[in-house]
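Structure first, then comments.
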Amino acid sequence: MIENLRNIAIIAHVDHGKTTLVDKLLQQSGTFDARAETQERVMDSNDLEKERGITILAKNTAIKWNDYRINIVDTPGHADFGGEVERVMSMVDSVLLVVDAFDGPMPQTRFVTKKAFAHGLKPIVVINKVDRPGARPDWVVDQVFDLFVNLDATDEQLDFPIIYASALNGIAGLDHEDMAEDMTPLYQAIVDHVPAPDVDLDGPLQMQISQLDYNNYVGVIGIGRIKRGKVKPNQQVTIIDSEGKTRNAKVGKVLTHLGLERIDSNIAEAGDIIAITGLGELNISDTICDPQNVEALPALSVDEPTVSMFFCVNTSPFCGKEGKFVTSRQILDRLNKELVHNVALRVEETEDADAFRVSGRGELHLSVLIENMRREGFELAVSRPKVIFREIDGRKQEPYENVTLDVEEQHQGSVMQALGERKGDLKNMNPDGKGRVRLDYVIPSRGLIGFRSEFMTMTSGTGLLYSTFSHYDDIRPGEVGQRQNGVLISNGQGKAVAFALFGLQDRGKLFLGHGAEVYEGQIIGIHSRSNDLTVNCLTGKKLTNMRASGTDEAVILVPPIKMSLEQALEFIDDDELVEVTPTSIRIRKRHLTENDRRRANRGQKEE
């Protein structure tokens, strides 16, 4: 029944608990059988999402509550996955904004909420984690209201219902002093405040594909919301792509969501979010319609990429030892496969057959792709992320980001100085009276590349940093965020030995310990000065029959610095690459031998 259908998207900042909230909604509605084993954080389906605690792909689930059926779409919180967010908004009639009762709305919440308002959706606000120490729900409600006013919300959008919840304990209420035993107030609010889909049941079929899934058994699965009409298995349809080309196809199965599973359905009606198989190669934004009434829905717009980097074939001496897929053809095939469902990604071939230029919405967007490829057994070398400049009205412009930092007062000075050097403008400063300060900045994207790891060191790991893309504006002159220190480069291939590493410790910090395999041109540490230094880490202690009268000195090594993929990408300079294999992340110079490096430097100077 169409009157009993509700479509809703969940918006939240990373770590404000939306995925846990969906868990509880599913469990308490009785959608899961009493016998079914329930996983924690059911919505984060791939390993990477579970490890990082972030949602990357938008996902769908459906809940039966009393006689109502509620379709819930989980949206990614990061602006880097803006391409995903854009499409979700076209499928739903309202949004559930989940905000932490202590943190309040964050810049990434702002990004997604802005998109929702642009689509004319009305919000329901859920203040989550009201049981956490230091929770200040009333302050958060004021902050949310201010945010909505800043985003030019209409009067209807500003008249939003507020539900207080503690998703972990599975309780909700209309007042944070007086909570119900379970989530009923939230279900009730969804049913009361979300409009039923406004669609035409009797017209000819029309639906738009807003997500794609793939399954080896049935091939490409298109997911979307039926705009009007009905669809049955084995029905003949016409598909229109974004360029207006049409082709005919026959629907395989029609699947509706229930809980986390997809269930075969004999018929699906307008307003429902369904998955459909058997239509061959589909693309996002394709319209599926009745062959007698071929009309396309407006194409979904996606934000343009702002950061690009080169993916190259791994040319190091250890190439092919750890990974299964190493050739340029395999890398290109994998990137093209990613393009099918990762809409905000761009891949271009370059003059060099072994390098591809990959552009995305931000460092996180690209590093998630690299991490996924690495887990699948790929080996590749990647360059430093670079910002994409645009020419607008004859003027060269660069992307700017809104950054929110939350730091302890003692670190405030050094953080503000560092952001000043990186050409950031302070927009707002808000001390919370308990020793922490929230700073709001607008900063060029290139000023942020490499800043996160420096920021973590500066605040001894206590600082929080969130950023989202803001706008394009004129370029600020001068270089930003150059690395201050040089690096230590290995001069040969073999096993690093403790005796040699011990002698190098005075020169800087090392990336590897005793027994690690190294090759010529690999970066093995950070130099304590600003120049690069080629060093020998392979020489063991010579054995002679002469011994000092005392005992030998004990060789004690400081534990090496282990870098994650993001840290390595932020650390490198333009003449360096990160070598990524399934088991290790190494950093190397683009030119491996010292002679090649000198020649390259000479060439640059002559230019």
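Glycine residues also receive a Cβ, built from the backbone N, Cα and C atoms like all the rest.
Source: prediction; values computed, not measured.
So that you can see what the record holds, here are the features copied from Swiss-Prot:
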type	residues	note
DOMAIN	3-198	domain 'tr-type G'
BINDING	Asp15, His16, Gly17, Lys18, Thr19, Thr20, Asn128, Lys129, Val130, Asp131	GTP binding site
MUTAGEN	Lys18 to Ala	No longer binds to 70S ribosomes, has no GTPase activity
MUTAGEN	Arg375 to Ala	Still binds to 70S ribosomes in presence of GMPPNP
MUTAGEN	Lys427 to Ala	No longer binds to 70S ribosomes in presence of GMPPNP
MUTAGEN	Lys509 to Ala	Still binds to 70S ribosomes in presence of GMPPNP
MUTAGEN	His527 to Ala	No longer binds to 70S ribosomes in presence of GMPPNP
MUTAGEN	Arg529 to Ala	No longer binds to 70S ribosomes in presence of GMPPNP
MUTAGEN	Arg586 to Ala	No longer binds to 70S ribosomes in presence of GMPPNP, altered secondary structure
MUTAGEN	Arg588 to Ala	No longer binds to 70S ribosomes in presence of GMPPNP, altered secondary structure
Taking 10 A as the limit, how many CB atoms besides its own sit near the CB of Lys509 (mutagenesis position)?
15
Could you check which of the mutagenesis positions (Lys509, Arg586, Arg588) sits closest to Thr19 (GTP binding site), going Cα to Cα?
Arg586
For Arg586 (mutagenesis position): intrachain residues, at least 6 apart, with Cβ closer than 8 Å:
Ser316, Phe318, Gln522, Ile523, Val578, Glu579
Val130 (GTP binding site) to Lys18 (mutagenesis position) - Cα separation in whole Å:
14
Neighbouring C-beta atoms (10 Å sphere around the C-beta of Lys427 (mutagenesis position))
12
Per the 10 Å Cα distance test against Asn128 (GTP binding site), the mutagenesis positions Lys18, His527, Arg529, Arg588 reduce to Lys18
Relative to the Cα of Arg375 (mutagenesis position), which of the mutagenesis positions Lys18, His527, Arg529 has the closest Cα?
Lys18
Which of Arg375, His527 has the fewest nearby Cβ atoms, counting only those within 10 Å, among these mutagenesis positions?
Arg375
State the Cα to Cα distance, in Å, between His527 (mutagenesis position) and Lys509 (mutagenesis position), rounded to an integer.
7
Return one of helix, strand or coil for Thr19 (GTP binding site), based on DSSP.
helix
Mutagenesis positions Lys427, Lys509, Arg529 vs Lys18 (mutagenesis position), shortest C-alpha separation belongs to Lys427
In the three-state scheme derived from DSSP, which category covers Arg529 (mutagenesis position)?
coil
One should report the C-alpha separation between Arg588 (mutagenesis position) and Lys509 (mutagenesis position), rounded to whole angstrom, as 16
For the C-alpha pair, I'd like the distance in angstrom between Gly17 (GTP binding site) and Lys427 (mutagenesis position), rounded off.
28
